[in-house]
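> One structure, as structure tokens, below. Some questions next.
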Amino acid sequence: MANLRESSRDKSRWSLEGMTALVTGGSKGIGEAVVEELAMLGARVHTCARDETQLQESLREWQAKGFQVTTSVCDVSSRDQREKLMETVSSLFQGKLNILVNNAGTCITKPTIDYTSEDFSFLMSTNLESSFHLSQLAHPLLKSSGLGSIVLISSVASVVHVNVGSIYGATKGAMNQLARNLACEWASDSIKVNSVCPGFISTPLASNYFRNEEFKKEVENIIPTGRVGEANEVSSLVAYLCLPAASYVTGQTICVDGGFSVNGFTFKSLPLR
């Protein structure tokens, strides 16, 4: 009997059964993979996106798979829409939320001297301000759940230079520090906060870059694993950080990049043995 109880406890450490989650930007790419990963582990998930048509297409696929997913349209760069989103989530989940994944984000690639004030404001509001404000709004719901977890989807561009734009890298670097601050401030409320930094991942956002075969080959050559990552290789880490099994992991910035961020210069022709 004791063994059965221990086995049951072990299984619950690796399950999200009965938990609730909000994932922003969940209709494609990493966000879509995160929605599916959390739902497969038993969570009830609400997700949002700007494109209603794409959101409904994804919803039909999730329903066909038997996932417990609901959706709403939201542009996270809008403060009013963020507040409306959290009201929806609070109503759906009876004022309690276990998981918040701040995934929605965007990138404008330009030389620094070509950025406009509008570019700066848009990137800041979409990437950083939305993560900050949604975390603020979600705090009472996460606290009420008794077991809360926030994951901020940052970028490898937050920890090393990647020439995709200085403002983008700055927003993501600030997200990492936000995660550290909230992890310490909200630990007493039983809320964990971590940031995940994807490297080059095969997503709709990156597809425009990878159409350039020369660029793609250059990227693959600098990644130790020799390939671009897949969205589900990011979502698996996100899901782990939300599990009871990861209860002691908080305030961390974790790269999912095939070793890109730690790679120096590899001498291809130099024999190592």
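The count begins at 1 with the first shown residue.
From the backbone N, Cα and C atoms, a Cβ is placed for every residue, glycine too.
According to Swiss-Prot, the protein carries these features:
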type	residues	note
ACT_SITE	Y168	active site, proton acceptor
BINDING	22-46	NADP(+) binding site
BINDING	S155	substrate binding site
MUTAGEN	Y209 to S	Loss of tropinone or nortropinone reduction, but faster reduction of cyclohexanones
> Tell me which residues of the chain lie with their Cβ under 8 angstroms from that of Y209 (mutagenesis position), as long as they are six or more apart in sequence?
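Counting only residues 6 or more apart in sequence, the Cβ neighbours of Y209 (mutagenesis position) under 8 Å are F215, K216.
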> Fewest neighbouring Cβ atoms within 10 Å: which of the binding-site residues G26, G42?
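With the binding-site residues G26, G42, fewest surrounding Cβ atoms within 10 Å: G42.
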> Can you tell me how far the Cα of Y168 (active site, proton acceptor) sits from the Cα of the residue listed as 'substrate binding site', in Å?
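Here the two Cα atoms lie 9 Å apart.
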> Let me know how many other Cβ atoms fall within 10 Å of the Cβ of H46 (NADP(+) binding site).
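Result for H46 (NADP(+) binding site): 22 neighbouring Cβ atoms inside 10 Å.
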> Would you mind listing, in sequence order, the residues at least six apart from V34 (NADP(+) binding site) in the same chain with a Cβ closer than 8 Å to its Cβ?
V23, G26, V101, N103, V234, S235, V238, A239
> Using the residue listed as 'substrate binding site' as the reference point, find which of the binding-site residues L22, I30, L38, G42, H46 has the shortest Cα-to-Cα distance to it.
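With Cα distances computed to the residue listed as 'substrate binding site', the winner among L22, I30, L38, G42, H46 is I30.
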> Counting every protein chain present, what is the number of Cβ atoms, excluding its own, within 10 Å of the Cβ of S155 (substrate binding site)?
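If we count other Cβ atoms within 10 Å of S155 (substrate binding site), we arrive at 27.
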> Taking the Cβ of L38 (NADP(+) binding site) as centre, how many other Cβ atoms lie within 10 Å?
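Summing over all protein chains shown, L38 (NADP(+) binding site) has 30 other Cβ atoms within 10 Å.
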> Measuring CB to CB from L22 (NADP(+) binding site), give everything in the same chain under 8 Å that is also at least six residues away in sequence.
V45, H46, T47, C48, L85, V89, L97, I99, L100, V101, L134, A138
> To which of the recorded positions I30, Y168 does the lowest count of other Cβ atoms within 10 Å belong?
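Ranked by other Cβ atoms within 10 Å, the recorded positions I30, Y168 bottom out at Y168.
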